[in-house]
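Novice: Take a look at what Swiss-Prot says about it:
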type	residues	note
MUTAGEN	Leu83 to Cys	Decreases cell membrane expression. Decreases succinate transport activity. Decreases Km value for succinate
MUTAGEN	Thr86 to Cys	Does not affect cell membrane localization. Decreases succinate transport activity
MUTAGEN	Tyr228 to Cys	Does not affect cell membrane localization. Decreases succinate transport activity
MUTAGEN	Tyr432 to Cys	Does not affect cell membrane localization. Decreases succinate transport activity. Decreases Km value for succinate. More sensitive to inhibition by lithium
MUTAGEN	Thr474 to Cys	Does not affect cell membrane localization. Abolishes succinate transport activity
MUTAGEN	Asn525 to Cys	Decreases cell membrane expression. Decreases succinate transport activity
MUTAGEN	Met539 to Cys	Does not affect cell membrane localization. Decreases succinate transport activity. Insensitive to inhibition by lithium
Amino acid sequence: MATCWQGLWAYRMYLLVFLLPISLLPLPILVPRKEAYCAYAIILMALFWCTDALPLAVTALLPLCLFPMMGIMEASEVGLEYLKDTNVLFIGGLLLAIAVEHWNLHKRIALRVLLLTGVRPALLILGFMVVTAFLSMWISNTASTAMMVPIAHAVLQELNNTQSNVEEGSDNPTFELQEPSPQKETSKVDEKDNGQAQPLPAVPLESGEHMTQEQLRFSQGMSLCVCYSASIGGIATLTGTTPNLVLQGQMTSLFPQNPNVVNFASWFGFAFPIMVILLLLSWLWLQILFLGINFRKNFGIREQEHEQQRKQAAYRVIQTQYRLLGPMSFAEKAVFILFVILVLLWFTREPGFFHGWGNLVFSDASGRVMVSDGSASILIGVFLFMVPSKIPGLTQDPDNPGRLKAPPALLNWKLVNKKMPWNIVLLLGGGYALAKGSEESGLSQWLGNKLMPLQHVPPPATVFIICLLVATFTECTSNAATTTLLLPILASMAQAICLHPLYVMLPCTLASSLAFMLPVATPPNAIVFSFGGLRVSDMARAGIMLNIIGVLVIMLAINSWGVPMFQLHTFPSWAHSNSTTHCLASPPTAPSP
């Protein structure tokens, strides 16, 4: 009997792949309508995503075959959803992120900021959080965490091991950061990130048996501050994490008449304050939880001499690592300049409060802007393949003396093909296909009619419940899959109750990044947990409070500065459809400005 159960468990994924579609067949058979056919496809994909029976990207391809076979959409129409402008923006942004990582610019920025903040306990945690959050705004959460955790643990080990050396009159100024070697990296890759999938490093933290209780708690706080700030930092920019791009794509797909409400500038103006507030509150919470409330000690005020010497030794670790990078190379300078140019192009294309370069240069006769944020990102991405990585000159080929050799470009396609997370591109496309199929089949209108009773529930209460549910759900499932499934439903609900769609879609998107409680919730958590020194209970205890804080901050944002920014107190004309005629006859249910 035991062998039978073991066999079933071993083949559980194969069983799920065949049994789930069969078990759902009564729905389209008993209700032979397009709405039921589309619901069958959505439920099937949701179950595949939740159970990991198929890879996320493979599941995202199902609309390409299911929708045409069920008569919901033509195959050519479904295919168009897989490379929309949002996907182009994602690809262009990641081209620059790959260049930043390839030329080690992110490490130089990180170490420089840590040299400025110093190594006092509270400021050290703040320094790591600020650096990780900033990096996660522009590159993968996983990549920023994988880079920052070894640096954090190198500093921790120096702080823990230097006291005896200081007492003997010696220190360890030549300590070198031990990066995880390729041979020791695990092959496990998690797709639940905002972009680039990375191997999980398998470098363990020093055993807690040789630490004092105070040292162990400080190391736990340092580890958690890195993974938490990676998730928080991704909130701030439109390209920072996949759910943000899912929202922009769903807005374009579900409400094609909207005047580009969600763009890089508008998202940054709304989400950056959320990131700052959440980062500061998280810093205070981790400080209280792991360092105690002795702020004088945490900030290094009136320290004893041996404590100062220990921190000086740890500071030298960071200095040594920064010196090992050498002077800033031409490639780093070129990537940094292109990075600044791209950010400026994103902010000034169509800022809203003045005419940007998109309005002034690239608009048609009717005044419609012809370029998008994706256009700017691809333009800079192409330049990465055109700009040489060294100052052009008469460079000798080291393999063939006497022959000239041109330096390589900042990026090459082999590197991009290896680093680019094509699975996320397909996942985004699958989400847009689901939204379009739901609209074409009439399922969105049917859901909206069924959700009409929610019109009598206060909008803030509705949003609060949505945030709690999403924050809980995203602890166990991909944040991208969560938003892909829920945003079309929430959009239909908003139309049904005459509520601005962004009033429920924005909180859902932001809450999907509140994955703080479990190691499996997001790759940054898994990376930190794999280094050792943490128990699941440690992460859950710290994370549950951060989830609550995050939900409250989102509620504050959506009911304060979010209202005038997105005009959330009105029901927009671009959200009107045949199912919202009742919204014209009655005042919209919306939050007060």
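Numbering starts at 1 and runs along the chain as displayed.
The backbone N, Cα and C atoms fix where each Cβ goes, glycine too.
Bear in mind that the values here come from a model prediction, so they are computed numbers and not experimental data.
Relative to the rest of the structure, where do these features sit?
Specialist: Neighbour count (other Cβ atoms within 10 Å of the Cβ, all protein chains): 14 for Leu83 (mutagenesis position).
Neighbour density for Thr86 (mutagenesis position): within 10 A of its CB lie 28 other CB atoms from the protein chains shown.
Cβ-based neighbour count (10 Å, all protein chains) for Tyr228 (mutagenesis position) stands at 31.
Tyr432 (mutagenesis position) is surrounded by 27 other CB atoms, counting those within 10 A of its CB over all protein chains shown.
Annotation for Thr474 (mutagenesis position): same-chain Cβ neighbours under 8 Å, separated by at least 6 residues, are Thr482, Ala511, Ser512, Ser513, Leu514, Ala515, Ala521.
Other Cβ atoms within 10 Å of the Cβ of Asn525 (mutagenesis position), summed over all protein chains shown, number 28. The DSSP secondary structure for Asn525 (mutagenesis position) is helix.
Around the Cβ of Met539 (mutagenesis position), a 10 Å sphere holds 23 further Cβ atoms from the protein chains shown.
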Novice: Any idea what the Cα distance is from Tyr228 (mutagenesis position) over to Leu83 (mutagenesis position), rounded to a whole Å?
Specialist: 31
Novice: Using C-alpha atoms only, work out the spacing between Thr86 (mutagenesis position) and Tyr432 (mutagenesis position) and round it to an integer in Å.
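Specialist: Rounded to a whole number, the Cα-Cα distance is 10 Å.
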Novice: Which three-state DSSP class does Thr474 (mutagenesis position) fall into?
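Specialist: The three-state answer is coil.
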Novice: Work out how many Å separate Leu83 (mutagenesis position) and Asn525 (mutagenesis position) at their Cα atoms, rounded off.
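Specialist: If we compare the Cα positions of Leu83 (mutagenesis position) and Asn525 (mutagenesis position), the gap is 30 Å.
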